[in-house]
Amino acid sequence: MGATGAAEPLQSVLWVKQQRCAVSLEPARALLRWWRSPGPGAGAPGADACSVPVSEIIAVEETDVHGKHQGSGKWQKMEKPYAFTVHCVKRARRHRWKWAQVTFWCPEEQLCHLWLQTLREMLEKLTSRPKHLLVFINPFGGKGQGKRIYERKVAPLFTLASITTDIIVTEHANQAKETLYEINIDKYDGIVCVGGDGMFSEVLHGLIGRTQRSAGVDQNHPRAVLVPSSLRIGIIPAGSTDCVCYSTVGTSDAETSALHIVVGDSLAMDVSSVHHNSTLLRYSVSLLGYGFYGDIIKDSEKKRWLGLARYDFSGLKTFLSHHCYEGTVSFLPAQHTVGSPRDRKPCRAGCFVCRQSKQQLEEEQKKALYGLEAAEDVEEWQVVCGKFLAINATNMSCACRRSPRGLSPAAHLGDGSSDLILIRKCSRFNFLRFLIRHTNQQDQFDFTFVEVYRVKKFQFTSKHMEDEDSDLKEGGKKRFGHICSSHPSCCCTVSNSSWNCDGEVLHSPAIEVRVHCQLVRLFARGIEENPKPDSHS
């Protein structure tokens, strides 16, 4: 039995799964470790030593020894055994987390209580963990399993971690957004949405809008500096598309997401504002797509009766239609970023690129604050015009089950930029080659008809709408000249597409987009780099 001080390690010989083990708790490293120790004394930890960071312990409970089988074997040596159970995170394959339990048996009641008290005191110091959450459940999204998923996989973990909740099962579209505008959100430590990307978007818009209203910020002003919210958003995937969850956690698994919420993880994420004629249309965190992806989402809305199959049907129809759209894209390159769209360095937990880019962007903003001119008037805008099959802007990789690397594999979650991908008019065969590369390890940008830029602002004007939206075009002409390439004339009728904004249709072709660096925070930590499955045995 070991003694402990304020910051001294606690070490004892206990029993785990009928094996004699040395167990150590190191406050300085916030680490619980145990290893087999068959001989006298604790011994040194070997290769089979197990460990759990205190930050990944969910709860510690005194074990009901009468409910355990102790009538045979080595338990006979203990006249009155005592035990405590550590509930913790266990890493599984493919970035999944599992709820694991390890029970430690003690020969003395005093020793058992010492371990319980010490572990609980360390857990109390973890101030980033939520205590009270507001939960929105979409009972209709995906396969209609939202309520069942929450009750079976999430609620037990919240109860174990002593997290209290207020639950709202939504009955109509935009209910979550409207609720966040009306209620007192200061009493919560975070907002949890159970559903797909659509449900997350509702909560995102409600939280950002409520925060700006409280701060007196006009969201309709394209140059407005938006105020970040102090609340984090948790996503429990239960929808037809879970792109945001997959790109920030690495998997679409409800138990994994619930555990990230319980341990109080925090991940800052960029948000793009989309304006038209000084009116806010929407916010975007994943994909803004014009042309191919815009046509798919618009067509699929007419076929909701097909269920999830509508996306495949509309995708095939749009591919065969092979429409291209003429227009002008003007953008401000993201000079503050330390990466590039083709550097093959994906965003991972503790991302260096996001940290450095955030710091450099803050330095730029300070210089602009004390300078004579605004930074965007000093920096050089660029313009690309032509006929495009697709124009995509991604704030994240947009990875999902079908495309594990996403639309832009090296896009970063919190670097204050968006990857602008322009797909020029090409043959159906070449466009198919481009799409197929999203499902494998090949570089989807390695085509002559594909251009990709890392930007912090961009504007688009459709050729068909140039007369109506000439103010955007004329503003661009004063600052820069056009960069045009010679391409075969389009055989399609010149017309307008729609924008796919995180799965919602925007009917205005002319938009102005600005990236707001790390505007919101999620209960996530980013995708971990090659995590090894844990063995708490």
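Glycine is treated like the rest: Cβ placed from N, Cα and C.
The noted changes are left out; the structure has the residues it started with.
Sequence annotations record features per position, and here Swiss-Prot assigns active site, proton donor/acceptor to ASP197 based on similarity to another entry. Annotation for ASP197 (active site, proton donor/acceptor): spatial neighbours GLY239, THR241, ASP242, CYS243, VAL244, SER286, ASP502, GLY503, criterion Cβ-Cβ under 8 Å with sequence separation of six or more.
Sequence-distant neighbours of ARG304 (ATP binding site) (same chain, six or more apart, CB under 8 Å from its CB) are ARG310, listed in sequence order. As annotated by Swiss-Prot, ATP binding site applies to 138-140, 170-174, GLU202, 239-241, ARG304, ARG310, 502-504, with the evidence given as sequence analysis.
Annotation comment: Swiss-Prot describes GLY195, GLY196, ASP197, GLY198 as substrate binding site.
The domain 'DAGKc' (128-278) scores a mean pLDDT of 95 in the predicted structure. Summarising the annotation, Swiss-Prot assigns domain 'DAGKc' to 128-278 and lists sequence analysis as the type of evidence.
Annotation note: LEU10 (mutagenesis position) sits in a strand segment as assigned by DSSP. According to Swiss-Prot, the mutagenesis experiment LEU10 to Ala carries the annotation: 99% decrease in catalytic activity but no effect on substrate affinity.
According to Swiss-Prot, the mutagenesis experiment LEU10 to Ile carries the annotation: 71% decrease in catalytic activity but no effect on substrate affinity. Neighbour density for LEU10 (mutagenesis position): within 10 A of its CB lie 20 other CB atoms from the protein chains shown.
Under its mutagenesis entries, Swiss-Prot includes SER340 to Ala with the note: 15% decrease in catalytic activity and decreased stability. Neighbours of SER340 (mutagenesis position), defined as other CB atoms within 10 A of its CB across all chains, total 15. In the three-state DSSP scheme, SER340 (mutagenesis position) falls into the coil class.
On a Cα basis, GLY195 (substrate binding site) lies 43 Å away from LEU10 (mutagenesis position).
The Cβ of GLY196 (substrate binding site) has 24 neighbouring Cβ atoms from other residues within 10 Å, across all protein chains displayed.
A separation of roughly 11 Å, to the nearest angstrom, links the Cα atoms of THR170 (ATP binding site) and GLY195 (substrate binding site). Note: the CA-CA distance between ALA173 (ATP binding site) and GLY195 (substrate binding site) rounds to 12 Å.
Fewest other C-beta atoms within 10 angstroms, among the binding-site residues GLY195, GLY198, GLY239, GLY503, are seen around GLY198.
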